[in-house]
Amino acid sequence: MFSVNNTHSSVSCSPSINSNSTSNEHYLRILTEWEKNSSPGEERGIAFNRLSQCFQNQEAVLNLSDLNLTSLPELPKHISALIVENNKLTSLPKLPAFLKELNADNNRLSVIPELPESLTTLSVRSNQLENLPVLPNHLTSLFVENNRLYNLPALPEKLKFLHVYYNRLTTLPDLPDKLEILCAQRNNLVTFPQFSDRNNIRQKEYYFHFNQITTLPESFSQLDSSYRINISGNPLSTRVLQSLQRLTSSPDYHGPQIYFSMSDGQQNTLHRPLADAVTAWFPENKQSDVSQIWHAFEHEEHANTFSAFLDRLSDTVSARNTSGFREQVAAWLEKLSASAELRQQSFAVAADATESCEDRVALTWNNLRKTLLVHQASEGLFDNDTGALLSLGREMFRLEILEDIARDKVRTLHFVDEIEVYLAFQTMLAEKLQLSTAVKEMRFYGVSGVTANDLRTAEAMVRSREENEFTDWFSLWGPWHAVLKRTEADRWAQAEEQKYEMLENEYSQRVADRLKASGLSGDADAEREAGAQVMRETEQQIYRQLTDEVLALRLSENGSRLHHS
């Protein structure tokens, strides 16, 4: 599976293929001609170097990500992994026959070419796809979220991971028996797909929240306890919810774990103009100017739901009871009006909040404040204040651990509104863990299932993991990397060079050694996992060394400390 955070994709190794001088010259001519036709902003020079090196050294992995490329040349035929995420590609060339992994996330693709039968992982998140080609029989992972898909082709029997959220699907094809993770939230689904009725050994997690499903099939109750199914945010009737509650509360219930929300079936889709919702947070003497500014954003994506979120936020217990809350929101809205990127991120975060209960709105407010702080860090606010950046990183780390703890707690409950669980840990531990982004009150703590003992255990776990893991985590944190790129450019370049040298000289052998030691040579799944582990270990080592060097210099200058008392 391709990583979404600090590590690159796992990779797999192909046998070396000898290329003669004639084919070398021919391919280099193709690359040279392609490089000459570069458009402004493209980094085809870097791409040329990586392509020629990959071809001449018969490297299994070709990484052309983050180069603003608008097209690709003919690809080396021997590669088994192609990474071209974060470019401006509108199409892909013919794919190599032995390709196993393709990552083309965050491009402008409207179609993708015929897929080779060898492909096991396809990741084309955040493109403009309206349909997919026939899927190869060996495919185990398919990530196509945030596209424009109206339907899916038949799913391969070996498929284990399927992400299709933020599309336009009204139905899903039958689900393969081996499917473990399905993320189909935020579509237009009106019915459930056909589930496998076999007894399962592996846990299955299926997410259908925020669709248009109104009823549940009778077979739903026949599923075994290996299933975790999220149906929150669907227009389910009160009768259906009551039936589910009776079913899951039975002492002899051994069926699936079902997630719902406190306001299912009661969503209110009415909203007022965005500018009106925003100006309501400002003093009367500022409202005219604010309204004029925000009128320009009325047609941005998720503007309507953001308007509804602001109205819901004003009705939370924090808005009513917390001194200075309105001023805090107004200051935040001013920052959004000045940054299109931050506004886009915030609109997206708030998109789901109006379709659930008040505590969902409160949790979303927490997440929006996190988004603001991380954005400010990435944009340079803390470039000259490493102590403040460390404090922010420490808070983000604590929140991440609390999310892990909440996730584990949710697994112990049968009929769960998971929002209440997540918010309970943040709200009830906000003071003890110094969580500046957490609201101090919530409405439905009583139904969260979180006990006083849970909170004591959580606090102890956060502090223990912080002591042992924080510096490693911080060394891989995106905002810290952004600071290093700006303020320590030479050191950062050296670290990146170390990483690419490892990819060229050590990576394949380390993966092969790991597979051999575990007796899993030739196992594609094990190969991907081993590749991801090797890559993460390498990045951890390189970035930790860089982090230690920079922090030792900066903290000694201002008297700050890395370790928190």
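Easy rule for this one: first residue shown is 1, then count along the chain.
Each residue, glycine too, has its Cβ placed from N, Cα and C.
According to Swiss-Prot:
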- Cys357: active site, glycyl thioester intermediate (ACT_SITE)
- 273-565: domain 'NEL' (DOMAIN)
- Arg125 to Ala: Abolished ability to ubiquitinate GSDMB (MUTAGEN)
- Phe143 to Ser: Abolished ability to ubiquitinate GSDMB (MUTAGEN)
- Asn146 to Ala: Does not affect ability to interact with host GSDMB (MUTAGEN)
- Phe161 to Gly: Abolished ability to ubiquitinate GSDMB; when associated with G-181 (MUTAGEN)
- Ile181 to Gly: Abolished ability to ubiquitinate GSDMB; when associated with G-161 (MUTAGEN)
- Arg186 to Glu: Abolished ability to ubiquitinate GSDMB (MUTAGEN)
- Cys357 to Ala: Abolished ubiquitin ligase activity and ability to ubiquitinate host Nlrp1b, GSDMB and GSDMD (MUTAGEN)
Which one of the mutagenesis positions (Phe143, Phe161) has its C-beta surrounded by the most other C-beta atoms within 10 angstroms?
-> Phe143
Measure the Cβ-based neighbour count of Asn146 (mutagenesis position), defined as the other Cβ atoms within 10 Å of its Cβ.
-> 21
Averaged over the domain 'NEL' (273-565), the pLDDT of the predicted model comes to 84
